[in-house]
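The block underneath contains the structure these notes are about, expressed in structure tokens.
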Amino acid sequence: MKHAHLIVPRTLVAGSASGELLYAPTGLSFWGGVDPRSAEVIDRHHPLSGRHLHGRLLAIPGGRGSCTGSSVLLELILGGRAPAAILLREPDEILALGAIVAEELFGRSLPIACLGERFDELAAYPWARLADGRLELHRDAPPPLEARPAEALATDAGPRLDAFDQALLAGEHGEAARLAMRIVLRMAALQGAQRLIDIQRAHIDACIYTGPAGLRFAETLRDLGARVRVPTTLNAISVDQRRWREQGVPAALGEPAAALARAYLDMGAQPSFTCAPYLLDDSARAGEQIVWAESNAVLFANSVLGARTNKYADFMDICCALTGRAPLAGCHLDEQRQARVLIEVEDLGSVDDAFYPTLGYLCGLLCDGQIPAIDGLRQRQPDHDALKAFGAALGTSSSVPMFHVIGVTPEAPDLASAFGGRAPRRTLRVGRERLRDAWRELDSAGETRIDLVALGNPHFSASEFAQLAALCHGRRRHPEVALVITSSRQVVAQAEAAGHLATLQAFGARLVTDTCWCMLDEPLVPPGARTLMTNSAKYAHYAPGLVGRQVRFAGLAGCVEAAVGGRSPAGLPAWLSEDC
């Protein structure tokens, strides 16, 4: 065997592995990007699309997109389909958390290591061996690993604990709280947090059903007597809890998905069932220290509301809710909320509402995991719906927990405030050419015939219902096109009280509550549908992998026209046309 190329990485989760190295220069969201049953990469925009992760050492710069990646990784580990190891450029708390939960609750291990600036060296090697805190890169298959006892978990490093923390860790508040505290402390050590803080509220994303492992996790905690210590809301779940049977959802999904929701309700969470908790009457407030999972909600809370939350992984969300404590790290700290990248947006003149998700998706691709500040939108003064669409798109194509829009968002009245008085590390300029490229990535179908219009990802707001009702008033959808909107029970009730539901029902629209498009499949996605249309950049990115359909992308008015006429316009919108 030839001499190996040696790297000493930072160990995030201990363990050993040897085998084929699967390298990509692009971050990967495990949720929506990896099938939890087969371990196939299903993100059709990713360079590893179609490859299988099982048994390979996966090398990616980091995660991106969904907080549910930790849940998918747990499914892979407990189902015996996980990668042999994960090698990262930068620490990824979502992936690390999935492996930590596997160790703490189920005694299963998956090594994760961080290589920093040396990550790109992996591109030249097809084989790797991780053992004894060292990574060997090989041109040929390395020797097999020798059997060895499991590595002991470090328990001495971590934050300072107060008396309450110590009582939780000692089991004085129950076994569920003790297990939750162990997980919180392991993540705090990984983050380098010096202490824990009290939190005011939590939003749980782990209620999305990804398979039996996530249900087993929740029911284990519930059966140990788990109870949340702070007001806790639930994300959109995987089914419409009240109507999944009449909607024709198979019991094989409906029953465990409903059971997962019940487990979190039994722990004291509220039945909010929304991926847009910022639309609830009692939402987070500026300056509050909160623990929110669900990527779009995290971005909105930090950026628009001015609350303080990290991009919490599934499972970490409920662990913090059960203890009422979170590591003082990341976006809980002033300095970690400052922008690092400046993105200057050229004046494009008149645009439609599709501008904001297109721009958000592009900014996520450009910012390289660093918090961006967007300059050039002050005169447009985007409203909350526009910022919601922008943030959801940004959170899909990147791992960032927040953004600033100069002159619009609360912590960015000017450039100096957004950057904490420092100069940007990078400055990028965005014009029509780059936006056209992003649009074409989202508007990926060649077909113009539309079978389904999918709205409400993230969940529709009351103002979006009003806009849609105005566009649909006095009209009827094409008989061969379904138009389906997902939203929360609370917002649907507001839309009904305002008279918008009657207008939409006369148009032929269908409403689904409790769940969202990223969790829906057949029959709510019609089995015969080949091409869907959406105004959501998030769903346009994920749908080809999640439901195997072609996707057209447009603003809300374009979606309504497609629902009426049965076809989408070919080519670019006017504000992106080559003639501008």
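From the backbone N, Cα and C atoms, a Cβ is placed for every residue, glycine too.
For Ser66 (mutagenesis position), the same-chain residues that are 6 or more apart in sequence and have a Cβ closer than 8 Å to its Cβ are Ser29, Phe30, Trp31, Gly32, Ser295, Cys518. Annotation source Swiss-Prot lists active site, proton acceptor at Ser66.
The mutagenesis experiment Asp35 to Ala is recorded by Swiss-Prot, whose note states: No effect on catalytic activity. Under DSSP, Asp35 (mutagenesis position) is assigned to coil, being neither helix nor strand in the three-state scheme. With a cut-off of 8 Å between CB atoms and residues at least 6 apart in sequence, the same chain places Ile42 near Asp35 (mutagenesis position), listed in sequence order.
In the three-state DSSP scheme, Ser66 (mutagenesis position) falls into the coil class. Record note (Swiss-Prot), mutagenesis Ser66 to Ala: Loss of catalytic activity. The unchanged residue is displayed.
While the structure shown retains the original residue, Swiss-Prot records the mutagenesis experiment Cys67 to Ala with this note: Significantly decreased catalytic activity. Around Cys67 (mutagenesis position), the same-chain residues six or more apart in sequence whose CB sits under 8 Å from its CB are Trp31, Ile94, Asp205, Ala293, Glu294, Ser295, Val298, Lys311, Tyr312, Ala313, Asp314, Asp317, listed in sequence order.
Under its mutagenesis annotations, Swiss-Prot gives Ser70 to Ala the following note: Loss of catalytic activity. Ser70 (mutagenesis position) counts 34 other C-beta atoms within 10 Å of its own C-beta, drawing on all protein chains shown.
Within 10 Å of the Cβ of Cys207 (mutagenesis position) there are 30 other Cβ atoms, across all protein chains. One mutagenesis experiment catalogued in Swiss-Prot, Cys207 to Ala, is accompanied by this note: No effect on catalytic activity. Contains iron.
For Glu294 (mutagenesis position), the Cβ neighbour count at a 10 Å cut-off comes to 32, with all displayed protein chains included. Among the mutagenesis entries in Swiss-Prot is Glu294 to Ala, noted as: Loss of catalytic activity. Loss of iron.
Where Swiss-Prot documents Ser295 to Ala as a mutagenesis experiment, the accompanying text is: Loss of catalytic activity. In three-state terms derived from DSSP, Ser295 (mutagenesis position) belongs to a helical segment.
For the mutagenesis of Asn457 to Ala, Swiss-Prot gives this note: About half of the catalytic activity of the wild-type. Contains iron. The structure shown keeps the original residue. When Cβ atoms from all protein chains are considered, those within 10 Å of Asn457 (mutagenesis position) total 28, not counting its own.
Within 10 Å of the C-beta atom of His459 (mutagenesis position) sit 28 other C-beta atoms, taking all shown protein chains into account. Mapped onto three states, the DSSP output places His459 (mutagenesis position) in coil. In Swiss-Prot, the entry for mutagenesis His459 to Ala states: Significantly decreased catalytic activity. The structure shown retains the original residue.
Residue density at Asp514 (mutagenesis position): 27 other Cβ atoms are found within 10 A of its Cβ, drawing on all protein chains shown. Quoting Swiss-Prot on the mutagenesis of Asp514 to Ala: Significantly decreased catalytic activity.
In the three-state DSSP classification, Cys518 (mutagenesis position) falls within a helix. Where Swiss-Prot documents Cys518 to Ala as a mutagenesis experiment, the accompanying text is: Loss of catalytic activity. Contains iron.
The distance from the Cα of Cys207 (mutagenesis position) to the Cα of Asp514 (mutagenesis position) comes to 11 Å.
In this structure, Cys518 is the one among the mutagenesis positions Ser295, Cys518 with the smallest number of other Cβ atoms inside 10 Å of its Cβ.
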